[in-house]
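Annotated features in Swiss-Prot:
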- Cys461, Cys464, Cys485, Cys488: Zn(2+) 1 binding site (BINDING)
- Cys477, Cys480, Cys507, Cys510: Zn(2+) 2 binding site (BINDING)
- Pro35 to Ala: Loss of interactions with VPS23A and VPS23B; when associated with A-32; A-33; A-83 and A-86 (MUTAGEN)
- Pro83 to Ala: Loss of interactions with VPS23A and VPS23B; when associated with A-32; A-33; A-35 and A-86 (MUTAGEN)
- Pro86 to Ala: Loss of interactions with VPS23A and VPS23B; when associated with A-32; A-33; A-35 and A-83 (MUTAGEN)
- Met343 to Ala: Localizes predominantly to the nucleus; when associated with A-338 and A-341 (MUTAGEN)
- Ser530 to Ala: Abolishes phosphorylation; abolishes abscisic acid-induced nuclear import; when associated with A-533 (MUTAGEN)
- Ser530 to Asp: Mimicks constitutive phosphorylation; accumulates in the nucleus in the absence of abscisic acid treatment; when associated with D-533 (MUTAGEN)
- Ser533 to Asp: Mimicks constitutive phosphorylation; accumulates in the nucleus in the absence of abscisic acid treatment; when associated with D-530 (MUTAGEN)
- Ser533 to Ala: Abolishes phosphorylation; abolishes abscisic acid-induced nuclear import; when associated with A-530 (MUTAGEN)
Amino acid sequence: MQQGDYNSYYHHQYSQFQNPTPNPNPNPNPSPPAPATVAGPTDLTRNTYASAPPFTGGYGSADYSNYSQNYTPYGQNSEHVPPSAPSFTSPSQPPPSPPATSLNPNSYSTFNQPPPPPTIHPQPLSSYGSFDSTAPYQQPTSQHMYYSPYDQHQTSGYSSAPPPSSAPAPNPNPAPYSSSLYSAPPYSSGGSSIPPSYEKPSVKFDQSGYDGYNRSRSDLGSDLYGKRSDSGEYPAFEDSYGDGVYAYQGGKVEPYGSRGTAPKSSNSTLFDDYGRSISFSSSGRDSSVSSNSAKIVRAVPKADVQEDSTGGVQKFRVKLLAETYGQTTTDVLCQIGLDGLRMLDPSTSRTLRIYPLENITRCEKLDSSILAFWSKTPVDIEAKRIRLQSNSYTTNTLLDTVTAAMFQAKEIGGSSRPPTSGKLIEQTAEKKKGLGDWMNIIKPVNEEKDHWVPDEAVSKCTSCGSDFGAFIRRHHCRNCGDVFCDKCTQGRIALTAEDNAPQVRVCDRCMAEVSQRLSNAKETTGRNVSLQSHEDLARKLQEEMERNRKSSSGLREGSGRRMKEVACPTCTVHLQVQVPVSGSETIECGVCQNPFLVSAH
């Protein structure tokens, strides 16, 4: 439909009622017929239709004869006449009732035809030219338009037009698509004598030209994309957009490739780039369960907190090796603190032995699994050796902890600034030299060690198994005390790192052990003579104990779960863990980082 074609829709709908030869001499002043009976509400319902309000079966020409007398007769002429200017004359015969064909259910008659554009094609005036009866009559020279009140129920016909002086000037540029132009009119009952007015301001022509009534776009509803409107009705010409055209809904569109993954609520599940679920659940229980299943709890070494100045201590499960004949190897808990090394009974925690830090002369590793330290009392002439056996990691940890504890105890008890390393080495060497000379003087020639195995207890060589006899003599290893033959005790080595230490007979096994021990002792001595190393070790011990004490207290205070002391099966370090409520839980050792299971029972 082209712009300016104002009659095509009319021809399409009412072509059977179109009169191609209109009356050339219409009667400007028809005689009023007998007054017709006003139709009741039932008649109005049956006879009215949406497109032609003024022509119903219950109304005669007298209903609007007064309206037409207010204007001069308007006849046919050759000028361009807008199709919306009615003649307000009654036809020579009653108009036939229009067909019962229902127009578009969403279409409304605008009942106000604004002035058409100046360039318009002429058309013959139909006998039904007064069909658009609600359009205002426009004087050729007038600049104002008058709008007659329209009663939607057609109770009293048309009222007289307002005087020109009271008509407001229309807005030359109204909003063409304003939804407020079609607000509901005041409703009145069918028997009211005062007709309610349905006044509308002027609007521009619909540039799209949907139909013969020049409806604006707002008649089609708020949905301009052919979708169903909120009221459930479909606008006209919904097939004019073609198939597959839908309204854009930006807020409801999901990202490409993620259909079904858009969040519907705060408890929904999202997915990352690798397809793993990302939960934003507000439930604290769910988050705690997921975190526990995804992460293994790390247990820290157990540290007993004491109220005195000794600070925190650490316990290690080790084996106390026998040093003399008659002793047995026992399992103990080695507790290292600033007060010394305590050997505790694992079952009763009773103190079996105590070695104060000030009495410990040195500490070194005999091999990867044995730690030895020497301790003496004021009544002892020579320091006694104590050997502790464990795995390699625990042995290294024990060595570092004992060394740091010794230097920290000296710094706390003595002066905070120890003597220089050169003087310390000289004084230590002099003392060791004098003590060694004195020990060599007073030591008997045939001295037997306490840990030596008696000769009568062994009849064969411990290493090669040769039977002892007149030609195969028994020899004791000065390090381990076992009995060997001469061929298995060819090694000679000093058992200590002292300068005047004598070379003694050792077995082949102890030869390698003592050599490794002496090399470790030299490295430890070179590391300990540095002042910075002393401070680092002391600081390390203090920080480690403080951290363990805080973590242990935090676990006790922050959690209502029962705590339990568990020994790591790998490094034998005692750990303080939370006992699970039921079943078992995987715990990671804070020392060796190896996982193990802790059961609820």
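Using the three backbone atoms N, Cα and C, a Cβ is placed for every residue, glycine included.
These numbers come from a predicted model, not from an experiment.
Sequence features, as recorded in Swiss-Prot, placed on the structure.
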| residue | record | DSSP class |
| --- | --- | --- |
| Met343 | mutagenesis position | strand |
| Cys461 | Zn(2+) 1 binding site | coil |
| Cys477 | Zn(2+) 2 binding site | coil |
| Cys485 | Zn(2+) 1 binding site | coil |
| Cys507 | Zn(2+) 2 binding site | coil |
*What is the interatomic distance between the Cα atoms of Cys485 (Zn(2+) 1 binding site) and Cys507 (Zn(2+) 2 binding site), given in whole Å?*
9
*Other Cβ atoms within 10 Å is the metric here; tell me which of the binding-site residues Cys464, Cys488, Cys507 scores highest.*
Cys507
*Near-site residues: Zn(2+) 2, ref Cys477, Cys480, Cys507, Cys510, CB cutoff 8 A to centroid*: Arg478, Asn479, Gly481, Asp482, Phe484, Thr489, Val506, Asp508, Arg509, Met511, Glu513
*State which of the following recorded positions has the fewest other Cβ atoms within 10 Å around its Cβ: Met343, Cys461, Cys510.*
Met343
*Distance [Cα-Cα, Å, rounded] between Cys461 (Zn(2+) 1 binding site) and Cys480 (Zn(2+) 2 binding site)*: 14
*asked:* Other residues near the Zn(2+) 1 site, CB within 8 A of the CB centroid of Cys461, Cys464, Cys485, Cys488?
replied: Thr462, Ser463, Gly465, Ser466, Ile472, Phe484, Asp486, Lys487, Thr489
*Shortest C-alpha distance to Cys507 (Zn(2+) 2 binding site) - which of the recorded positions Met343, Cys464, Cys488*: Cys488
_Nearest-integer angstrom distance between the alpha carbons (Cα) of Cys477 (Zn(2+) 2 binding site) and Met343 (mutagenesis position)_ = 28
*Which of the recorded positions Met343, Cys464, Cys488 has its Cα closest in space to the Cα of Cys510 (Zn(2+) 2 binding site)?*
Cys488
*Cys477 (Zn(2+) 2 binding site) has how many other Cβ neighbours within 10 Å of its own Cβ?*
25
*Distance from Cys480 (Zn(2+) 2 binding site) back to Cys488 (Zn(2+) 1 binding site), taken between C-alpha atoms, in Å*: 13
*Report, as a single number, how many Cβ atoms besides its own are within 10 Å of the Cβ of Cys480 (Zn(2+) 2 binding site).*
18
*Cys464 (Zn(2+) 1 binding site) versus Cys480 (Zn(2+) 2 binding site) - Cα distance in angstrom*: 16
*Hey, what's the Cβ neighbour count for Cys485 (Zn(2+) 1 binding site) at 10 Å?*
20
*List the Cα distance (Å, whole number) between Met343 (mutagenesis position) and Cys464 (Zn(2+) 1 binding site).*
37
